[in-house]
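Peer 1: Swiss-Prot lists His124 with the feature active site, proton acceptor. One entry in Swiss-Prot concerns the mutagenesis experiment His123 to Ala. Its note says: About 2-fold decrease in activity. Here the residue is the original one, but Swiss-Prot notes a mutagenesis experiment at this spot, His124 to Ala: 76-fold decrease in activity. Under the heading of mutagenesis, Swiss-Prot lists Asp128 to Ala and annotates it as follows: 65-fold decrease in activity. The annotation that Swiss-Prot gives for the mutagenesis experiment Tyr143 to Phe reads: Less than 1.9-fold decrease in activity. Annotation of the mutagenesis experiment Arg234 to Glu in Swiss-Prot: 4-fold decrease in affinity for acylated mas protein. No change in catalytic activity. According to Swiss-Prot, the experimentally introduced change Arg312 to Glu is described as follows: 40-fold decrease in affinity for acylated mas protein. No change in catalytic activity.
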Amino acid sequence: MFPGSVIRKLSHSEEVFAQYEVFTSMTIQLRGVIDVDALSDAFDALLETHPVLASHLEQSSDGGWNLVADDLLHSGICVIDGTAATNGSPSGNAELRLDQSVSLLHLQLILREGGAELTLYLHHCMADGHHGAVLVDELFSRYTDAVTTGDPGPITPQPTPLSMEAVLAQRGIRKQGLSGAERFMSVMYAYEIPATETPAVLAHPGLPQAVPVTRLWLSKQQTSDLMAFGREHRLSLNAVVAAAILLTEWQLRNTPHVPIPYVYPVDLRFVLAPPVAPTEATNLLGAASYLAEIGPNTDIVDLASDIVATLRADLANGVIQQSGLHFGTAFEGTPPGLPPLVFCTDATSFPTMRTPPGLEIEDIKGQFYCSISVPLDLYSCAVYAGQLIIEHHGHIAEPGKSLEAIRSLLCTVPSEYGWIME
């Protein structure tokens, strides 16, 4: 086999995802009839529009990673007939192998009675959540056009997305002296942290494993009430959810005197000038930090307001914009001496995806796949079709415990504050 052409070298911020072979996936439950040929045409059009998605990764002689073009066509959709299931399992191999040395993008369709399950797997070095959501939306839009008109739409090949480092350099943003993590130094080794049992996680190089995930959905009414509550108190949904997660973690940890370090990504597309299109960059994220000092009388509105105030201050002084330039390519979890970190993504608002007549989206689920021996523990949030989704990813002893407590808090807060739907 002859080596392919190198498209470009992965940047520092992208290499961490290559080192741990990190893929993200979005699984969509569909009800109705699926036109497999039209979906195949839509997927081909997506790849022609974003040709870099058909590439793969190769390690370079200096230990880094290269993005390499393939001479062969992408393998296309993997279709599994789940209607011939035995013992509840679809016929064929439903476990798609994820191999970054072969492909960075996969699409799997499992046909079921009355519908299907569609999963798009995307290597994290090529796309963050915002970028990935736009690709899924484009796939469904092209599929709808292919079904209704016979044509998946115009194709204009897009350039290879830029790394975070390249985008920041274009805008004159350079590494400063502070990363934002300095606010955690005051609690480093300042408390006696109770020992917790760490689950063993076996890494299998070349075979990324699914990270367990549990999740909750709020109803449209519950989500609407929560958003109205936030507007009343001039708070974003992200801030209210973050405060609820931190209050829940404080309660479950049973260490009331120990502050909680909180870290969350900030989509810099909304911050930089000129703005950046969703698929113009790979992982265009800054890291925001907050030290939650919670007590028995801590109020969710006060906590959320302080999170927002801290974020605004860090954006104003430029810390968040350059924060990603400070971090290495090794993931080691919470640093020694620091209380366990809480990490949560911002609530991405997914567009209401187009579907042809007779096909409906019933459910959406995200998942991570990676080869890493450090146990993961993180929250992710999204809003789809007016409903808030919170997922808890990781190797956690009681995965549903925190989510149920978060649900209870988020659903009771509007009424406890006397907010009533008119």
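Positions of Cβ are set from backbone N, Cα and C atoms, glycine also.
Here the original residues stay in place, and none of the substitutions has been built in.
Mind mapping these onto the model and telling me what they sit next to?
Peer 2: The number of other CB atoms found within 10 A of the CB of His124 (mutagenesis position), across every protein chain shown, is 25.
The Cβ of His123 (mutagenesis position) lies under 8 Å from the Cβ of Phe17, Val22, Phe23, Leu57, Gln100, Leu104, Leu105, each of which sits 6+ residues away along the same chain. In the three-state DSSP assignment, the secondary structure recorded for His123 (mutagenesis position) is strand.
Annotation note: Asp128 (mutagenesis position) sits in a coil segment as assigned by DSSP.
In sequence order, Asp35, Ala38, Leu39, Ala42, Pro152, Thr355, Pro356 are the residues near Tyr143 (mutagenesis position), counting only same-chain partners six or more apart with C-beta under 8 A.
In the three-state DSSP scheme, Arg234 (mutagenesis position) falls into the coil class.
Just so you know, the Cβ of Arg312 (mutagenesis position) picks up 11 other Cβ atoms within 10 Å once every protein chain is counted.
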Peer 1: Taking the Cα atoms as reference points, how far is Arg312 (mutagenesis position) from Arg234 (mutagenesis position) in Å?
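Peer 2: Counting only the Cα atoms, the answer is 14 Å.
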Peer 1: What count of other C-beta atoms do you get within 10 angstroms of the C-beta of Asp128 (mutagenesis position), across all chains shown?
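Peer 2: For Asp128 (mutagenesis position), the 10 Å Cβ neighbour count is 24.
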